[in-house]
Amino acid sequence: MQEPREQTLSQVNNPDASDEKPETSSLASNLSMSEEIMTCTDYIPRSSNDYTSQMYSAKPYAHILSVPVSETTYPGQTQYQTLQQSQPYAVYPQATQTYGLPPFASSTNASLIPTSSAIANIPAAAVASISNQDYPTYTILGQNQYQACYPSSSFGVTGQTNSDAETTTLAATTYQTEKPSAMVPAPATQRLPSDSSASPPLSQTTPNKDADDQARKNMTVKNRGKRKADASSSQDSELERVFLWDLDETIIIFHSLLTGSYAQKYGKDPTVVIGSGLTMEEMIFEVADTHLFFNDLEECDQVHVEDVASDDNGQDLSNYSFSTDGFSGSGGSGSHGSSVGVQGGVDWMRKLAFRYRKVREIYDKHKSNVGGLLSPQRKEALQRLRAEIEVLTDSWLGTALKSLLLIQSRKNCANVLITTTQLVPALAKVLLYGLGEIFPIENIYSATKIGKESCFERIVSRFGKKVTYVVIGDGRDEEIAAKQHNMPFWRITNHGDLVSLHQALELDFL
């Protein structure tokens, strides 16, 4: 049994010998292989260190060829039996768990890896050592390795470890499990920022919640105004162009009606024109005095409605009596005997802020329905008066409204009003002429106290220098202020200027 196997190995391991000596090969056909090997006396013995395990195949199957070995290797040497070591191979699967386990133990996709790819997943150090050896049980090794590395409860083990190789599904499951516990104490912590206890009992959170609700109801107008300012500032940051309008003789005809200059310029009946102007003036002061506290605020004029909002403490004004609070806009009352009643004092400024807050509420409520401030008779009278003025002025306001509405329709543009009229009468005038929807109250400025140029500076500081400003007016004040700030100025002197302005806006020149 040993001799035929040695004969086969000799033929495989000596291919060159048969090529170099053909006559010897022919002669060997008549002789037995065992005799040819035994008569070889020229063999020089070599030490066992000259041979590696790669030269000796330990495979039990003779028909599977090993890697060709050196032609100087002979199976008849005595060291052959001592170099065959099979025990290290038998314990190989247990020894490889130290480096075979880490690449696979943390993976949750074990079922997706085929068994035939086990060798590709062995570390580089192990592959280097395997390449120099010829293991007889590669397939068995791969199967044993996967069986040792993938227990049936691999998902549970991986979920409990804090491995960086967690899958997205497992991470999402862990987040959903921990999220409720992380969010539960948050409301109590936010409600009690000044509480010394880290985790207040639930019995303490209920009264504090009621206190928060009450505090929310009594929230100061300063904070409300700040939030409104923040909301408007976010909208202002998106603006690209701001149109600064004058009111009288630009959008509406009012002052020239009172003086009769309009009737003289356009050949109208002075009596009718002046009478219409006086009637409109009467309505303006009626609304200003009755609903907008002009009697109290005439001597306390402001440039903008929010100028005194910082003095408002947010008191509920539902049942507040403005007629009996002792406020005097012309100066302090000597009967108080303290600084709180003096003009500019804390109490006086607070009452002043109350009035401007109420003015804003009334304006916002009636900006699209000024008739709600008037009796039915006065409402009808206002409608007739506006129609008469529109006829007398040849649709001046209607022509200006075309440009105003076109600008308002643009998302990146805004209309801002700067007038030399005091703030409260200007608000009444805007409401009565039906311009409340065009000009929000925060976009209305009075230049009575500080002048047009200073108003322009405030507007530039609000909207920024990156915005393009276009000034539209009829007077020298607007023109000079526009030149000071390098703003283009569009002069309005007649109907043709309004028509040209609308055409320029339609063609996107402005």
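In case you wondered, yes, glycine gets a Cβ from its N, Cα and C as well.
Those substitutions? Not in this structure, it's all original residues.
As the structure is a computational prediction, the values presented were derived from the model and not from experiment.
As recorded in Swiss-Prot:
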type     : residues         : note
MUTAGEN  : D246 to N        : Abolishes phosphatase activity
MUTAGEN  : D246 to A        : Abolishes phosphatase activity and abolishes coactivation of the SIX1-DACH1 complex
ACT_SITE : D246             : active site, nucleophile
BINDING  : D246, D248, D474 : Mg(2+) binding site
MUTAGEN  : D248 to N        : Abolishes phosphatase activity
ACT_SITE : D248             : active site, proton donor
MUTAGEN  : T250 to A        : Abolishes phosphatase activity
MUTAGEN  : T419 to A        : Diminishes phosphatase activity by 24-fold
MUTAGEN  : T420 to A        : Diminishes phosphatase activity
MUTAGEN  : D474 to N        : Diminishes phosphatase activity by 70%
Three states by DSSP: which one describes T420 (mutagenesis position)?
coil
Among the mutagenesis positions listed as D248, T250, D474, the Cα nearest the Cα of T420 (mutagenesis position) belongs to D248
What's the CA-CA gap between T250 (mutagenesis position) and T419 (mutagenesis position) in angstrom, rounded?
10
Of D246, D248, D474, which mutagenesis positions are close to T419 (mutagenesis position), meaning a Cα within 10 Å of its Cα?
D246, D248
Remaining residues near the recorded Mg(2+) site, that is with C-beta within 8 Å of the centroid of the site residues D246, D248, D474
L247, E249, T250, I251, T419, G473, G475, E478, I492
State the Cα to Cα distance, in Å, between D248 (mutagenesis position) and D474 (mutagenesis position), rounded to an integer.
9
Under 8 Å Cβ-Cβ from D246 (mutagenesis position), six or more apart in the same chain: what's there?
I418, T419, I472, G473, D474, G475, E478, I492
DSSP says D248 (mutagenesis position), in three-state terms, is strand
Across every protein chain in view, the count of C-beta atoms other than its own within 10 A of the C-beta of D248 (mutagenesis position) is 19
